[in-house]
Amino acid sequence: MSGNLPNTDDVLLQVPDVRCLRSAAETDHPPRILLLYGSNRECSYSRLLTLEAERLLRYFGAETRVFHPTGLPLPDDAPVTHPKVVELQELVEWSEGQVWCSPERHGAMTGVFKSQVDWIPLNSGAIRPTQGKTLALMQVCGGSQSFNAVNQMRILGRWLRMLTIPNQSSVPKAFLEFDDGGRMKPSAYYDRVVDVMEELMKFTLLTRGNSDYLVDRYSERKESAEELSRRVNLQNL
């Protein structure tokens, strides 16, 4: 046992070690960022805000993909082999970080957005496709500024075991913040979007090569060791 920690296993209880962390320079490809938005409207301000975020991320050096939710079936209303479901899940696995953007409707994120998250599995075989990946949150409001949608999405990010960055963006009266060409106008709200994407890139560069180590847990190492022991014992019967 570890000193005065009689309930722990010496072999499995590891002291965190900075030498186990990889340098950002050791990863030889641009950060891979997936962007999701929560509206199928032809004039979708969450989509326009997402595209502004994508432009910033590309400027910062990221490789980006935007998933367009039109045609995605409701959860459990189609098999996981549906082409849009396959597309979404493959993009989730490809990504090292994500941006989520939803309108706030009736005080909550939209069903369009939640349906996308509900198609993301917590486990895919032995892989947790979102665990340890970074996440940035944004929302658009039709009226005064609110944070209900981003707060709800923050909870979802925690359930998916993602590293949600501290900063976030909420754009009130979004219909006033974009020009006729669909570009966001200069404002403090735009500056906040810049801040959020800059922060997402920094967190992704810091963590993407280290996510497996950062989320390696004592309880899961212990469980894995016990499962291995059981398998060996069964083979010896």
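Every residue gets a Cβ built from N, Cα and C, even glycine.
At each noted site, the model still has the original residue.
So that you can see what the record holds, here are the features copied from Swiss-Prot:
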- Ser39, Asn40, Arg41, Glu42, Cys43, Ser44, Tyr45, Ser46, Ser102, Pro103, Glu104, Arg105, His106, Gly107: FMN binding site (BINDING)
- Glu104 to Ala: Loss of ferric reductase activity. Does not bind FMN cofactor (MUTAGEN)
- Glu104 to Asp or Gln: Strongly reduced ferric reductase activity. Binds FMN cofactor (MUTAGEN)
Taking DSSP three-state, what's Tyr45 (FMN binding site) in: helix, strand or coil?
helix
Over all pairs in Ser39, Asn40, Arg41, Glu42, Cys43, Ser44, Tyr45, Ser46, Ser102, Pro103, Glu104, Arg105, His106, Gly107, the listed FMN binding residues, work out the largest Cα-Cα distance in Å.
22
CA pair Glu104 (mutagenesis position) / Ser39 (FMN binding site), Å rounded to integer, equals 10
Counting across all protein chains present, how many other Cβ atoms fall within 10 Å of the Cβ of Ser39 (FMN binding site)?
22
